[in-house]
Amino acid sequence: MQKIGIYPGTFDPVTNGHIDIIHRSSELFEKLIVAVAHSSAKNPMFSLDERLKMIQLATKSFKNVECVAFEGLLANLAKEYHCKVLVRGLRVVSDFEYELQMGYANKSLNHELETLYFMPTLQNAFISSSIVRSIIAHKGDASHLVPKEIYPLISKA
């Protein structure tokens with residue numbers, strides 16, 4: 001059976017920090033599913049289709065990465081793909097508190113599921129999608145924070 005990991009997120013928009021985690025985690029799995037969440041509760045700036053297109057463009061050079069959109073429980077998506085490992089990023093202490101709760105919740109729904117946490121590299125530690133959204137909303141230049149393939153798409157927002 002293939003070793004499969006799932007890296008879920010809203011990716012609104014995808015950042016260099018996300019790509020760094022995709023790069024590092026894709027080396028640990030035969031297949032990495034990047035799962036773009038519907039996340040209507042977060043009121044995303046970009047539509048699900050736009051976010052999926054952006055992540056596909058940004059990951060096209062990764063041979064073992066597949067990008068999918070999903071709605072519903074992540075634990076169910078993991079079962080669908082026969083995945084036993086979730087990949088998550090931790091930038092700050094508050095991320096850990098949230099991710100720990102989510103990890104326990106996912107484990108309670110799917111007992112085979114483990115969560116693997118990645119700390120960002122130093123140059124990406126401060127980057128978040130919300131910072132990028134704020135910069136582009138104020139007509140600033142966020143090109144150094146996102147993959148070059150997607151900057152033309154987000155700079156029009």
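Glycine is no exception: its Cβ is also placed from the backbone N, Cα and C atoms.
Under the heading substrate binding site, Swiss-Prot lists Thr10, Lys42, Leu74, Arg88. Residues near Leu74 (substrate binding site) in space but far in sequence (CB under 8 A, at least 6 apart, same chain), listed by position: Ile6, Pro8, Ala35, Ala37, Leu86, Asn106. DSSP gives Leu74 (substrate binding site) a helix state.
The ATP binding site annotation in Swiss-Prot covers Thr10, Phe11, His18, Gly89, Leu90, Arg91, Glu99, Asn124, Ala125, Phe126, Ile127, Ser128, Ser129, Ser130. The local packing around Ile127 (ATP binding site), expressed as other Cβ atoms within 10 Å of its Cβ over all shown chains, amounts to 20. Secondary structure from DSSP puts Ile127 (ATP binding site) in coil.
Around the Cβ of Ile4 (mutagenesis position), the number of neighbouring Cβ atoms within 10 Å comes to 18. One entry in Swiss-Prot concerns the mutagenesis experiment Ile4 to Val. Its note says: Forms a domain-swapped homotetramer; when associated with Y-76.
Experimental mutagenesis at this site is recorded by Swiss-Prot as Asn76 to Tyr, annotated: Forms a domain-swapped homotetramer; when associated with V-4. A 10 Å cutoff on Cβ-Cβ distances gives Asn76 (mutagenesis position) a total of 11 other Cβ atoms nearby, all chains included.
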By a 10 A CB contact count over all chains shown, which of the binding-site residues listed here is most packed: His18, Arg88?
His18
Of the binding-site residues listed here (His18, Leu90, Ala125, Ile127), which is spatially closest to Thr10 (substrate binding site) when Cα positions are compared?
His18
Those recorded positions, out of Ile4, Asn76, Ile127, that come within 10 angstroms of Arg88 (substrate binding site) at the Cα:
none
Same chain, 6+ residues apart, C-beta under 8 Å of the C-beta of Leu90 (ATP binding site), given in sequence order:
Phe96, Glu99, Tyr117, Phe118, Met119, Pro120
Going by Cα-Cα distance, pick out whichever of the recorded positions Ile4, Lys42, Asn76 is nearest to Ala125 (ATP binding site).
Lys42
Using C-alpha positions only, work out which of the recorded positions Ile4, Lys42, Asn76 is nearest to Ser129 (ATP binding site).
Lys42
